[in-house]
Amino acid sequence: MALDKSVILLPLLVVVLLVLGWAQPSLGRESRAKKFQRQHMDSGSSPSSSSTYCNQMMKRRNMTQGRCKPVNTFVHEPLVDVQNVCFQEKVTCKNGQTNCFKSNSKMHITDCRLTNGSKYPNCAYRTSPKERHIIVACEGSPYVPVHFDASVEDST
């Protein structure tokens, strides 16, 4: 009788361990939508002309760990406005994919570019506040931005 129970329980235990092993790494993984928000959203502030803005933000948002991210853009608009871009003008992404969308109106952004000669761990960025249309890649359910593709001057 005890042998019968162990024959049933052993495969069940193996299945439970496999499921836990598969699910556990994804529990701590940041979703693409959350990563987009961490790397690109700064709704609570206006574009800064402070030369230290990008240096501070890139470090604060964990984009200088292990290497210096060469280019990044922060968007200074409400998250809902950026999410709504996913339902605006459809455009082709830089990589050829077809899930990119361009904002109907210009948005306040700050471009951060690694300065020439800057090397990890001393990442130094040039800060450029701008007003431009943004292009984002969207996916998921709900359909939300997961990648900042570009910013453009005009709407054409």
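Cβ atoms here come from the backbone N, Cα and C positions, even for glycine.
Substituted residues are absent from this model; it holds the original ones throughout.
Fair warning: this is a prediction, and the values are worked out from it, not measured in the lab.
Among the features that Swiss-Prot reports, active site, proton acceptor is placed at HIS40, with the record citing similarity to another entry. The Cβ neighbour count for HIS40 (active site, proton acceptor), using a 10 Å radius and every protein chain shown, is 19.
Reduced to three states, the DSSP call for HIS147 (active site, proton donor) is strand. The active site, proton donor annotation in Swiss-Prot covers HIS147 and rests on similarity to another entry.
The substrate binding site annotation in Swiss-Prot covers LYS35, ARG38, LYS69, PRO70, VAL71, ASN72, THR73, LYS94, ARG113 and is backed by similarity to another entry. Taking a C-beta cut-off of under 8 Å and a sequence gap of six or more, LYS69 (substrate binding site) has these contacts in its own chain: MET58, MET63, LEU114, CYS123.
Neighbour list (ARG29 (mutagenesis position), Cβ cut-off 8 Å, at least 6 residues apart, same chain): empty. A mutagenesis experiment is reported in Swiss-Prot for this position, ARG29 to Gly, and the note states: Reduces activity towards double stranded RNA.
For the mutagenesis result ARG32 to Gln, the note given in Swiss-Prot is Slightly reduces activity towards double-stranded RNA. Look at ARG32 (mutagenesis position): DSSP puts it in a helix.
Listed in sequence order, the residues of the same chain lying 6 or more apart from LYS34 (mutagenesis position) and placing their CB within less than 8 Å of its CB: none are present. Here Swiss-Prot describes LYS34 to Glu as a published mutagenesis experiment; the accompanying note says: Reduces activity towards double stranded RNA.
According to Swiss-Prot, the mutagenesis experiment ARG60 to Leu carries the annotation: Strongly reduces activity towards double-stranded RNA. DSSP assigns ARG60 (mutagenesis position) to a helical segment in the three-state reduction. Around the Cβ of ARG60 (mutagenesis position), 11 further Cβ atoms fall within 10 Å across all displayed protein chains.
Cβ environment of ARG67 (mutagenesis position): TYR120 lie under 8 Å away, each six or more residues apart in the same chain. What Swiss-Prot notes for the published mutagenesis of ARG67 to Trp is this: Reduces activity towards double stranded RNA.
In the structure as shown, the Cβ atom of ASP111 (mutagenesis position) sits within 10 Å of 18 other Cβ atoms. One mutagenesis experiment named in Swiss-Prot is ASP111 to Glu, and its note says Strongly reduces activity towards double-stranded RNA.
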Most distant Cα pair in Å, residues LYS35, ARG38, LYS69, PRO70, VAL71, ASN72, THR73, LYS94, ARG113 binding substrate: 22
Distance check against HIS40 (active site, proton acceptor) for the recorded positions ARG60, VAL71, HIS147, keeping those with Cα within 10 Å: HIS147
Shortest C-alpha distance to ASP111 (mutagenesis position) - which of the recorded positions ARG32, LYS35, VAL71, THR73, HIS147: THR73
Cβ atoms near HIS147 (active site, proton donor) (within 10 Å, other residues, all chains): 20
